[in-house]
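Take a look at the structure set out below.
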Amino acid sequence: MFRKGKKRHSSSSSQSSEISTKSKSVDSSLGGLSRSSTVASLDTDSTKSSGQSNNNSDTCAEFRIKYVGAIEKLKLSEGKGLEGPLDLINYIDVAQQDGKLPFVPPEEEFIMGVSKYGIKVSTSDQYDVLHRHALYLIIRMVCYDDGLGAGKSLLALKTTDASNEEYSLWVYQCNSLEQAQAICKVLSTAFDSVLTSEKP
């Protein structure tokens, strides 16, 4: 499938939300980047900046999602090549075609909780935790249509370990692109809240 990427640019439109900090910034942007559908991307290593703030402190938003799979412990050299949203999408596509990730997740639903502490994925009864992604270890989040025609969307997380030596990709399925975009938006707000609270 042919894909054409567009360079992201700073914009004052309602479709772009950017937050700057001393060392990192968050960029949550919506743009037609792939599969002729909307891709929402949250990039915590961006160099963009503007001064929005929102101080919703301890709230946790919950979403029902399915777990597709993960590619863990990518070496630094491999992870560095996965900088943009299209890089992640293409990498996941190839991994699915190679059988490293399934195209369709198992039927079991999980609860994804997003807060200023990060992301927690737990069983639907919330007794068992499947994954925890600390906020400061999340490098990028991308959501996009899965291309299978059922209206489902994939949500991909790129994370690093505490020593920044390895990267991992985590892939979840959302019921719709709107749900996936909502998760990106909540995570952006969580970053915003933490960054705002760090200011003197």
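Positions of Cβ are set from backbone N, Cα and C atoms, glycine also.
Every residue here is the original one, so none of the noted swaps is modelled.
The annotation domain 'PID' is assigned in Swiss-Prot to 58-200.
Around the Cβ of Leu82 (mutagenesis position), the number of neighbouring Cβ atoms within 10 Å comes to 22. Here the residue is the original one, but Swiss-Prot notes a mutagenesis experiment at this spot, Leu82 to Ala: Reduces ITGB1 binding.
What Swiss-Prot says about the mutagenesis result for Leu86 to Gln is this: No effect on ITGB1 binding. If you draw a 10 Å sphere around the CB of Leu86 (mutagenesis position), it holds 19 other CB atoms from the protein chains shown.
In the three-state DSSP scheme, Ile89 (mutagenesis position) falls into the helix class. Listed in Swiss-Prot as a mutagenesis experiment, Ile89 to Arg is described as follows: Reduces KRIT1 binding. No effect on ITGB1 binding.
While the structure shown retains the original residue, Swiss-Prot records the mutagenesis experiment Asp93 to Ala with this note: Abolishes KRIT1 binding; when associated with A-96. If you draw a 10 Å sphere around the CB of Asp93 (mutagenesis position), it holds 19 other CB atoms from the protein chains shown.
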So what pLDDT does the domain 'PID' (58-200) average out to? 84
Residue pair Ile89 (mutagenesis position), Leu82 (mutagenesis position) - Cα distance, angstrom, rounded: 9
Quick one: pull the CA-CA distance for Leu82 (mutagenesis position) versus Asp93 (mutagenesis position), whole Å only. 13
Could you state the CA-to-CA distance between Leu86 (mutagenesis position) and Asp93 (mutagenesis position) to the nearest Å? 10
Residues in the domain 'PID' (58-200) per DSSP class, helix first, strand next, coil last, are 43 helix, 59 strand, 41 coil
